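Worksheet: the structure to be examined is printed underneath.
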Amino acid sequence: MTADNNSMPHGAVSSYAKLVQNQTPEDILEEFPEIIPLQQRPNTRSSETSNDESGETCFSGHDEEQIKLMNENCIVLDWDDNAIGAGTKKVCHLMENIEKGLLHRAFSVFIFNEQGELLLQQRATEKITFPDLWTNTCCSHPLCIDDELGLKGKLDDKIKGAITAAVRKLDHELGIPEDETKTRGKFHFLNRIHYMAPSNEPWGEHEIDYILFYKINAKENLTVNPNVNEVRDFKWVSPNDLKTMFADPSYKFTPWFKIICENYLFNWWEQLDDLSEVENDRQIHRML
């Protein structure tokens, strides 16, 4: 499936979308001096700056392990999903920066078993952004390193980078061994979604999110052994189970998961046996 590179709902262009669209790479690097230009990036997973020693109030009361993870180097983007440089997870998730248009790359994985059930997780209480909320199997960020960046700049290379990051994070968050992920199923790239959402103060999200389905092979399973610092709970659900959860006010969901469900998920789910009509959409779907 192919399409134009950009899509806005109902043809609408918000003032925020215009702000992000009009920023050049030079504008981004000037506005955010913490961003390391792509050619000068250290090719390391994390910044050498220690959030633990910063004394910043934005981390007051938060879990030490989660604070360390805020040093990870995310991929800072322009409007067209071109990598501009490396920015720490902290810098990329502060609302004061997001309000100025700072954008980064992310991925969202949806794992389905042989019965067509989707693996959901409830984010741990310790998470700095969107704690305790239910969401899809795994949501995180490719890092600004060679294996996850897509150095050639082509979409297929970026997809490979997102999948490499997904394999890493499925192990880190859910304890799914990397060798199992690589051999017991297959990833399918669906599309990219561009959205912005505030979290708890002072945090938020502004991402181009690579949507990845993963179908477990027939008669096989994946080991799920969650990292309690990342995942509070998990469950396998059918479409009807998920709709029941949405109708129950005791369940709270991440904003990106709600966007994906409201616009795409249930239609995609119906085509799970043959995703050829819906996968590999080259368009960036703007939800701003």
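Cβ coordinates come from backbone N, Cα and C, glycine included.
Per Swiss-Prot, the features are:
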type	residues	note
ACT_SITE	C139	active site
ACT_SITE	E207	active site
BINDING	K89, R123, K127, S140	substrate binding site
BINDING	H93, H104, E205, E207	Mg(2+) binding site
MUTAGEN	C138 to S or V	10-fold reduction in activity
MUTAGEN	C139 to S	Reduces activity over 100000-fold
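On the structure: features taken from Swiss-Prot.
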residue	record	DSSP (3 states)
K89	substrate binding site	helix
H104	Mg(2+) binding site	strand
R123	substrate binding site	strand
C138	mutagenesis position	strand
E205	Mg(2+) binding site	strand
Among H104, E205, E207 [recorded positions], residue with fewest other Cβ within 10 Å: E205
K89, R123, C138, C139, E207 filtered to the recorded positions whose C-alpha is within 10 Å of H104 (Mg(2+) binding site): K89, E207
Per-residue Cβ crowding (10 Å cut-off), top of binding-site residues H93, R123, K127: H93
Shell of the substrate site beyond K89, R123, K127, S140, same chain only (C-beta within 8 angstroms of their C-beta centre): Q66, L69, I128, T129, F130, C139, E230
Rounded Cα-Cα span from C138 (mutagenesis position) to R123 (substrate binding site), Å: 9
Rounded to the nearest Å - Cα separation of S140 (substrate binding site) and E207 (active site): 10
Which of C138, C139, all mutagenesis positions, has a Cβ with the fewest other Cβ atoms inside 10 Å: C139
Other C-beta atoms that fall within 10 angstroms of the C-beta of K89 (substrate binding site): 23
Candidate nearest H93 (Mg(2+) binding site) in space, where candidates are the recorded positions K127, C138, C139, E207 and distance is Cα-Cα: E207
S140 (substrate binding site) CB neighbourhood, other CB atoms within 10 A: 22
Cβ within 8 Å of the mean position of the Cβ atoms of H93, H104, E205, E207: remaining residues of the chain near Mg(2+): C74, C92, I98, L103, A106, H141, G204, H206
C-alpha spacing of C139 (mutagenesis position) relative to K127 (substrate binding site), in angstrom: 12
